[in-house]
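Encoded as structure tokens, the structure appears first; notes follow it.
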Amino acid sequence: MKKWEHYEHTADIGIRGYGDSLEEAFEAVAIALFDVMVNVNKVEKKEVREIEVEAEDLEALLYSFLEELLVIHDIEGLVFRDFEVKIERVNGKYRLRAKAYGEKLDLKKHEPKEEVKAITYHDMKIERLPNGKWMAQLVPDI
């Protein structure tokens, strides 16, 4: 079961995702990212975008995944509410393939909040918790 939350971090907003698997934690932190920008509960799954990124480590993989989502948001004006993430290790690198589900931003419907300017490595952590679940977090540039 995945869940997400925002956490206070000085003048910024931290985003944190939890999941039974690493993939679910990545999905949850992506939902948290978009909930910083809009009310994700009002976003419908009308469109899908496929994403593929590779990186040397999990932190770079999370950064690249969220950065790609932010680029799609900026260029196409899409907001997302749900994700299907698959992560595998190939030739010593991590590969992430994902589907992102959402729709075009509607200012009246989606209740815009903050603008996320960039993904950062600030306070980024990806770890397996003592209960066996996974957690991923970071503080984006608002």
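Cβ atoms here come from the backbone N, Cα and C positions, even for glycine.
Substituted residues are absent from this model; it holds the original ones throughout.
What Swiss-Prot says about this protein:
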type	residues	note
BINDING	Asp12, Asp141, Ile142	Ca(2+) binding site
MUTAGEN	Glu8 to Ala	Does not affect ability to stimulate RtcB ligase activity but has an effect on ATP utilization by RtcB
MUTAGEN	His9 to Ala	Impaired ability to stimulate RtcB ligase activity
MUTAGEN	Asp12 to Ala	Impaired ability to stimulate RtcB ligase activity
MUTAGEN	Lys117 to Ala	Impaired ability to stimulate RtcB ligase activity
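Structure coloured by features recorded in Swiss-Prot.
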residue : record               : DSSP class
Asp12   : mutagenesis position : strand
Lys117  : mutagenesis position : coil
Asp141  : Ca(2+) binding site  : strand
Problem set entry | recorded positions (Asp12, Asp141), the one with most neighbouring Cβ atoms at 10 Å | Asp12
Problem set entry | Asp12 (mutagenesis position): nearby recorded positions from Lys117, Asp141, Ile142, Cα cut-off 10 Å | Asp141, Ile142
Problem set entry | Intrachain C-beta neighbours of Lys117 (mutagenesis position), sequence separation six or more, cut-off 8 angstroms | Pro140, Asp141, Ile142
